[in-house]
Amino acid sequence: MEGNLISMREDHSFHVRYRMEASCLELALEGERLCKSGDCRAGVSFFEAAVQVGTEDLKTLSAIYSQLGNAYFYLHDYAKALEYHHHDLTLARTIGDQLGEAKASGNLGNTLKVLGNFDEAIVCCQRHLDISRELNDKVGEARALYNLGNVYHAKGKSFGCPGPQDTGEFPEDVRNALQAAVDLYEENLSLVTALGDRAAQGRAFGNLGNTHYLLGNFRDAVIAHEQRLLIAKEFGDKAAERRAYSNLGNAYIFLGEFETASEYYKKTLLLARQLKDRAVEAQSCYSLGNTYTLLQDYEKAIDYHLKHLAIAQELKDRIGEGRACWSLGNAYTALGNHDQAMHFAEKHLEISREVGDKSGELTARLNLSDLQMVLGLSYSTNNSMMSENIEIDGSLHGAGAKLGRRHSMENLELMKLTPEKVPNWNSEILAKQKPLIAKPSAKLLFVNRLKGKKYKSGSACTKVLQDASNSVDHRAPRSQKKISSDTIGDEGFFDLLRRFQSNRMDDQRCHLQGNCRTTSTAAASATPKLMKAPSVSVVSPNTDEFLDLLASSQSRRLDDQRASFSNLPGLRLTKGNSPSVLERLMTNDKKEPDEDFFDILVKCQGSRLDDQRCAPPSAATKGPTVPDEDFFSLILRSQAKRMDEQRVLLQRDPNRDSEFGLKELLQNNALLEFKHSGK
């Protein structure tokens, strides 16, 4: 009787487990179907429900982890994606599934790349590559090479972009990362070509072209993007075709072939309109506006910048609006329409204040100052020292010859404030005023050079600006407060400069977390309590207790980071039918870690230290209507280079230096002799 009862109980338990297994698998399959249909959020709900039900099948659970990680990655919840891909990796290693371990390592590497943990991502992707080669899995090897190339590309781009350098002018470590990406993409390309995978070839060509572009290899970038364009047309992939046209336009800009670049940007604009992507349409208009600025066709530049402005306003992209107003102000200035230029400069200033763009605010103020000088208006924040009796001589109208197109990016002459379309100034007045009418980009360069320096007083700032000025003023200064040699050195400018510097200092400060006691009595009372315990062990000659304490603390921290089978959600173990699974899990926990584990541990510890460092101020946010590859900075840099080329380098004469050094020595000796004789 008892035997029959035990048998009935076992049968009932089996049926319950069977229903649970079926329920878990059904939920997982429904989640997979929803994710494939594009509804990842609903799919995640079914996968989470499957995990709640649980399963004894480790391979099924591993597949659920992988799908959950991918779904969370698609939803941009990278912390959750990292968690489930880590569970998948742990489980795959536990059951000895090398193929599953390779895939989990690749997924983990992609997630770490997005989070900016590039060194850890490289370790994971390299593990994916090593296992694929061990298994002779060519498809997996190609995918691992592509992922590893993406990590190096992202690492180089991330470390190289914040600086003011030109494309291709990067530090050695950045160039090494980008070159490693090129090598990996080329290896991937040869492998997928042998496999006959045209879609993978297209992706490889696109990324290869982008990396060559960053390295400054613009001809190689053009070749790669042309191949990408060809494959995109084969598949009818309009989005990829549009990206290829845009990338080709960017490359031709830096080759100085502006006409060719404009043709590719027009094709980009056409496809963006076909795809009904308003943000990309605005980006194309913005790029075309800048291209025609480089071609000095300011009428067309204004037309495209106005289109960009309209779409930015439609999409409520204030950053894009500000950039459009800046560009329009420069173009109208070049045409001599200073009233319109003033309008857009004021709008640029207003938007820069609204979005907290201090650099844009400073640039807008300088542009307004320039335009007010041209129009003979008084400066809004201070009394201008420029007279309003400007004489205009009509006989000089049209005397200036229009500059031809320049192909060299080093010698561009753009955004003139006094083009030939404006009635020219009297030659004498023009000679006096022309040095004062500085280009916005030149002034911006000058202020950027001052950014990192400390100024002890306002007078010191004034002296630096006066020495650097090229302005001419024949009036003698009546007081120290009058600064007639440089109209930009006024109080409003210095107020802005001081605020700009203070904000930069605030961005570099560390913010203390938690409640801190600030009173001296509280600090005095708290200090002995805090220092009492460590003072005994540290000061004592016998530091064994301290080292034991440190070792135990470190071991607890390491234990917290270990993966245990009890922490795997959805894993159900029973005494009856899974002793082998439990034994494998326990055996896996007791294994001695290999050298690869310690390499990963060192990198992880290094990244944890990096996470505790003070991050630099974040880069300015870009709006959706401003393209990532914004070459408007090229216009500013070309202006800055022209200013640098006009500087005079003083050559030191060693004979003269020694002569002056001898004179100074003799004078000092004579002074000492005079003092001694007086005594």
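Numbers run from 1 along the shown chain.
The backbone N, Cα and C atoms fix where each Cβ goes, glycine too.
No noted substitution is present; original residues retained.
For the mutagenesis experiment Asn210 to Phe, the note given by Swiss-Prot reads: Nearly abolishes interaction with NUMA1. When Cβ atoms from all protein chains are considered, those within 10 Å of Asn210 (mutagenesis position) total 24, not counting its own.
Experimental mutagenesis is annotated in Swiss-Prot for Arg228 to Ala, with the remark: Abolishes interaction with NUMA1; when associated with A-243. Abolishes interaction with FRMPD1; when associated with A-243. Under a cutoff of 8 A between CB atoms, and with a sequence separation of 6+ in the same chain, the neighbours of Arg228 (mutagenesis position) are Gly202, Phe205, Gly206, Gly209, Ala240, Arg243, Ala244, Asn247.
Where Swiss-Prot documents Arg243 to Ala as a mutagenesis experiment, the accompanying text is: Abolishes interaction with NUMA1; when associated with A-228. Abolishes interaction with FRMPD1; when associated with A-228.
Among the sequence features in Swiss-Prot, the mutagenesis site Phe254 to Glu is noted as follows: Abolishes interaction with INSC. Look at Phe254 (mutagenesis position): DSSP puts it in a helix.
Looking at Swiss-Prot, the entry for mutagenesis of Asn290 to Glu says: Abolishes interaction with INSC. For Asn290 (mutagenesis position), the count of additional Cβ atoms within 10 Å of its Cβ stands at 28 [all protein chains shown].
Residues annotated as domain 'GoLoco 1' in Swiss-Prot: 490-512.
Residues or ranges marked as domain 'GoLoco 2' by Swiss-Prot on the basis of sequence analysis: 543-565.
Marked as domain 'GoLoco 3' by Swiss-Prot on the basis of sequence analysis: 594-616.
Quoted from Swiss-Prot for the published mutagenesis Leu601 to Glu: Disrupts one GNAI3 binding site.
Annotation comment: Swiss-Prot describes Arg608, Arg613, Arg642, Arg647 as GDP binding site, evidence class experimental evidence.
One mutagenesis experiment catalogued in Swiss-Prot, Ile635 to Glu, is accompanied by this note: Disrupts one GNAI3 binding site.
Per Swiss-Prot, mutagenesis Arg642 to Ala or Gly is noted as: Reduces affinity for GDP-bound GNAI3 50-fold. Reduces affinity for GDP-bound GNAI3 500-fold; when associated with A-647.
Annotation of the published mutagenesis Arg647 to Ala in Swiss-Prot: Reduces affinity for GDP-bound GNAI3 500-fold; when associated with A-642; the original residue is retained in the structure shown.
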Applying a 10 Å Cβ distance cut-off over all chains shown, what neighbour count does Phe254 (mutagenesis position) have?
19
Helix, strand or coil for Arg243 (mutagenesis position)? Use DSSP.
helix
